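Working notes for the structure below.
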Amino acid sequence: MASMGLQVLGISLAVLGWLGIILSCALPMWRVTAFIGSNIVTAQTSWEGLWMNCVVQSTGQMQCKMYDSMLALPQDLQAARALMVISIIVGALGMLLSVVGGKCTNCMEDETVKAKIMITAGAVFIVASMLIMVPVSWTAHNVIRDFYNPMVASGQKREMGASLYVGWAASGLLLLGGGLLCCSCPPRSNDKPYSAKYSAARSVPASNYV
């Protein structure tokens, strides 16, 4: 029962992390730039995401536009788009494996094989965690570097958006969930080892010999 509870907890954390990947990928808040003009009415905030950028006016009005070309994205966001999509696919594969290898499912009968499949699912979730950690941390590094770079104009400096924090949280959940699933070791075989039995040879009475 403890092993089943561990699997359920690991799968739940991994599913939450996978949903976090989708949310981080979809939200246009990877980079946030605030422009404050001389008049507070002209204040606006610019959001940059993987698929679109949005401008939010001080009145609350928001306008979003899809990128015309992938080449218009910075290099880190281009890599982030590819890695995030791959991470979503890998996470979906991990969930499929976790369903097949779950103790509470009847997809397979052999408990040893199911445990090995569950360990594989945990490893897949850990790979998905690394795939999202790389682009999120890379983008955060570039944002911080440009923010403290005196050569970058103040109007072009950016701050880290909510998508980065969601991505870090999703990576942590996937890593923790995958680690819990990897703790599901294959059960020991209940089959007793074969032992040869030897019996002493019976002596033949001498009367049987001619």
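Start at 1 and count along the chain as shown; that gives each residue its number.
For all residues, glycine too, the Cβ spot is worked out from N, Cα and C.
Sequence-distant contacts of R31 (mutagenesis position), defined as residues of its own chain at least six apart whose C-beta falls under 8 angstroms from its C-beta, comprise W47, E48, T139, V143, R158, E159, M160, G161. Mutagenesis annotation in Swiss-Prot: R31 to T, described as No effect; the structure shown retains the original residue.
A 10 Å cutoff on Cβ-Cβ distances gives E48 (mutagenesis position) a total of 21 other Cβ atoms nearby, all chains included. According to Swiss-Prot, the experimentally introduced change E48 to Q is described as follows: No effect.
Around K65 (mutagenesis position), a 10 Å sphere centred on its CB holds 10 further CB atoms from the protein chains shown. Listed in Swiss-Prot is the mutagenesis experiment K65 to T, annotated as follows: Abolishes ability to form paracellular chloride channel.
Under its mutagenesis entries, Swiss-Prot includes D68 to N with the note: No effect. Within its own chain, D68 (mutagenesis position) has no residue 6 or more apart in sequence whose C-beta sits under 8 angstroms from its own. The DSSP secondary structure for D68 (mutagenesis position) is coil.
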